[in-house]
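Visitor: Residues annotated as Mg(2+) 2 binding site in Swiss-Prot: Asp378, Asp382. The annotation Mg(2+) 1 binding site is assigned in Swiss-Prot to Asp378, Asp382 on the grounds of similarity to another entry. The Mg(2+) 3 binding site annotation in Swiss-Prot covers Asp530, and the record cites similarity to another entry as its basis. Quoting Swiss-Prot on the natural variant Asp285 to His: In strain: cv. Q903; susceptibility to pathogens.
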Amino acid sequence: MSVISIVPLASKSCLYKSLMSSTHELKALCRPIATLGMCRRGKSVMASMSTSLTTAVSDDGVQRRIGHHHSNLWDDNFIQSLSSPYGASSYAESAKKLIGEVKEIFNSLSMAAGGLMSPVDDLLQHLSMVDNVERLGIDRHFQTEIKVSLDYVYSYWSEKGIGSGRDIVCTDLNTTALGFRILRLHGYTVFPDVFEHFKDQMGRIACSANHTERQISSILNLFRASLIAFPGEKVMEEAEIFSATYLKEALQTIPVSSLSQEIQYVLQYRWHSNLPRLEARTYIDILQENTKNQMLDVNTKKVLELAKLEFNIFHSLQQNELKSVSRWWKESGFPDLNFIRHRHVEFYTLVSGIDMEPKHSTFRLSFVKMCHLITVLDDMYDTFGTIDELRLFTAAVKRWDPSTTQCLPEYMKGVYTVLYETVNEMAQEAQKSQGRDTLNYVRQALEAYIGAYHKEAEWISSGYLPTFDEYFENGKVSSGHRIATLQPIFMLDIPFPHHVLQEIDFPSNFNDFACSILRLRCDTRCYQADRARGEEASCISCYMKDHPGSTQEDALNHINNMIEETIKKLNWELMKPDNNVPISSKKPAFDISRGLHHFYNYRDGYTVSSNETKNLVIKTVLEPVPM
């Protein structure tokens, strides 16, 4: 068995008289603990280990578990060498001009009531324009225009839906489905009963057997609408099953085209795992292909031109922010801890994929730092740390006092120092945007997270397999969703007073559902690898324990059903009528849930980031779009 090379440091350690109360004093009880050095601000103590084995033994006989994680894929020198011309002011001026021209297009649509737009398709034109700017990631420039368009469309909404134009008596599925989705996402009250009017006598959505482009587009919009269902909406469940089946069959019969690419994307990345920037990049490519085939109207071409320019201007900002992230990671000393996953670039890709507002740099950087700290703690509690070391660290976090770290092994001292300094620095920055001290909120979330991980470490140490309910309640906290969300949103220029936090933070339903989705989805993707590392407890194994004779397939089916139902509950928490907490205040936390879900869409793209996640980094961060 491989041996960890240890440079002798402190040979004594301390245990706390009580691990449960932050007011108890440290009591020095001499006990040997293996130490591992960490590079921090020029002080380097290196350690080497084999990652090809599940465990390794230190020089003084301490057995440690290892995670089999691949190394960092993105060299700091490479990151620092990135450059883009799109940060020049001339590009910003061009974008400003195009924004004005697109506003004029919106304004021309808003004159429809005066008879300047065709009464047979004006509603569809309004909706298509809104849909285009949102999917292309440029809607932040047109919030006023979007509201005017949607108010106009909603004024013609009926219990049977709408037709393509204000003078069209017969409703149609395409316009109704597109309108339903966009209106619901913007907080308008619409009910799924409208889709009952598109069923035949057999209770099925009426459509021909032919896969015409018009019909496919209608069913595609129906599928997109079905993904924002609320609990108990049976017609939405039926619509999702029908439309997904129809679209999969259509892919087998239609030629490869921009339409087939759009179908593939929507089926692959459903609403709750969709990254807006990836969608923008994909939709740019689709519209660009339509441009080559002369299939775009003048207005859409103008919108596409702006979208490409905006994508590349933000790409320039991404490179600068990524350089800052990489410098922080390098200076933290974390590169010298080779038992952890180094995924700072991947986390930046995720957060810049859900928030493309240039002024939200501190939000994005805070998210990356917090997620990387969570990853370090995850790997320390899950694998490398001994149970005695973890007890010490858990108590030290509860005390939140650097002077109490003298009893920690050296590698933990380094981790604690970076954690303490980074969280405090971010809290000071958050005070500028929130106008009050937010540190206590974050500390409470961090203590809960550490406590949940400590409980899981105790389970691993003792070989205990909990019940599903016991594991799940703890696992929602150890998912890290709450702590990954709370600190970053405080950096936004959105006020989060106490009544808003009550709606989105613990113990709200919103927080519970978001944490549940992440824990359940993570376990379905990670349970086999976790078991190989000696982590027996998962939603799958605990379900099988509670249901003797059940199979892994039974457990996965049950958990996938739980995920689908919980997504509907989270949809409701986001979009339910609530005058006190608008959608805009809940959307950042919701989008973080979507982003984290994206990592686990088909596999653990967080731990194994060398496949789809690597391609995501290239497509949405490293490469500009061709102009």
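Backbone N, Cα and C atoms are what each Cβ position is placed from, and that goes for glycine too.
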Visitor: Hey, of Asp378, Asp382, Asp530, which of those binding-site residues are within 10 Å of Asp285 (variant position), Cα to Cα?
Guide: none
Visitor: Count the Cβ atoms, other than its own, that fall within 10 Å of the Cβ of Asp285 (variant position), considering every protein chain shown.
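Guide: The Cβ of Asp285 (variant position) has 16 Cβ neighbours within 10 Å.
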Visitor: Could you round the CA separation between Asp382 (Mg(2+) 2 binding site) and Asp530 (Mg(2+) 3 binding site) to a whole angstrom and send it over?
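Guide: Spelling it out, the Cα of Asp382 (Mg(2+) 2 binding site) and the Cα of Asp530 (Mg(2+) 3 binding site) are 9 Å apart.
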Visitor: Inside 10 Å of the Cβ of Asp378 (Mg(2+) 2 binding site), count up the other Cβ atoms and send me the figure.
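Guide: For Asp378 (Mg(2+) 2 binding site), the 10 Å Cβ neighbour count is 20.
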Visitor: In the three-state scheme derived from DSSP, which category covers Asp378 (Mg(2+) 2 binding site)?
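Guide: In three-state terms, Asp378 (Mg(2+) 2 binding site) counts as helix.
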Visitor: When you measure from the Cβ of Asp530 (Mg(2+) 3 binding site), which residues in the chain that are at least 6 apart have a Cβ under 8 Å away?
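Guide: Counting only residues 6 or more apart in sequence, the Cβ neighbours of Asp530 (Mg(2+) 3 binding site) under 8 Å are Asp382, Ser538.
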Visitor: Just to be sure I understand the packing, how many Cβ atoms besides its own are within 10 Å of the Cβ of Asp382 (Mg(2+) 2 binding site)?
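Guide: Around Asp382 (Mg(2+) 2 binding site), other Cβ atoms within 10 Å: 20.
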Visitor: Specify the secondary structure state of the residue listed as 'Mg(2+) 3 binding site' as given by DSSP, simplified to three classes.
Guide: helix
